[in-house]
Amino acid sequence: METVQELIPLAKEMMAQKRKGKMVKLYVLGSVLALFGVVLGLMETVCSPFTAARRLRDQEAAVAELQAALERQALQKQALQEKGKQQDTVLGGRALSNRQHAS
């Protein structure tokens, strides 16, 4: 059934057979569902590039946020290490001065 023109005679023939009226309803239901499927597929095809671009932007934003968090964490760690070195220097100087006085 390549064209719609072939469907019309088929529907008339099926309507002529009174016992198979349920089959006509079934074919009509199937045709309507197939048409909805085609329309939804076309909509998805048309809208797909926009959703893909949005996902890509969201992913890039998440990566940038993660990198910023890692940089902040590295700076905090570096600041703590420098503070620890300063305290070690101060404590080391006190220990040397105590030794000099004790001798």
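Each residue, glycine too, has its Cβ placed from N, Cα and C.
Original residues only.
Quoting Swiss-Prot on the mutagenesis of F36 to A: No effect on BCL2-binding; when associated with A-35. All chains included, 10 other C-beta atoms sit within 10 angstroms of the C-beta of F36 (mutagenesis position). In this structure, F36 (mutagenesis position) is part of a helix by DSSP.
A mutagenesis experiment is reported in Swiss-Prot for this position, V38 to A, and the note states: No effect on BCL2-binding; when associated with A-39.
On its own chain, E44 (mutagenesis position) has no residue at least 6 apart in sequence with a Cβ closer than 8 Å to its own Cβ. Under mutagenesis, Swiss-Prot gives E44 to A with this note: No effect on BCL2-binding; when associated with A-43.
Looking at Swiss-Prot, the entry for mutagenesis of F50 to A says: Reduced BCL2-binding; when associated with A-51. Taking the Cβ of F50 (mutagenesis position) as reference, no residue of its chain lies under 8 Å away while being at least six apart in sequence.
Taking Cβ-Cβ distances under 8 Å and a sequence gap of 6 or more within the same chain, T51 (mutagenesis position) has no neighbours at all. Quoted from Swiss-Prot for the published mutagenesis T51 to A: Reduced BCL2-binding; when associated with A-50.
Looking at Swiss-Prot, you'll find the mutagenesis R55 to A noted as follows: Reduced BCL2-binding; when associated with A-54. When Cβ atoms from all protein chains are considered, those within 10 Å of R55 (mutagenesis position) total 10, not counting its own. In the three-state DSSP scheme, R55 (mutagenesis position) is classed as helix.
According to Swiss-Prot, the experimentally introduced change R57 to A is described as follows: Reduced BCL2-binding and reduced pro-apoptotic activity; when associated with A-58. No effect on mitochondrial localization; when associated with A-58.
Every protein chain shown contributes to the tally, and the Cβ of D58 (mutagenesis position) ends up with 10 other Cβ atoms within 10 Å. D58 to A appears in Swiss-Prot as a published mutagenesis result, with the remark: Reduced BCL2-binding and reduced pro-apoptotic activity; when associated with A-57. No effect on mitochondrial localization; when associated with A-57.
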Residues that sit under 8 angstroms from R57 (mutagenesis position) by C-beta distance, when 6+ apart in the chain: none
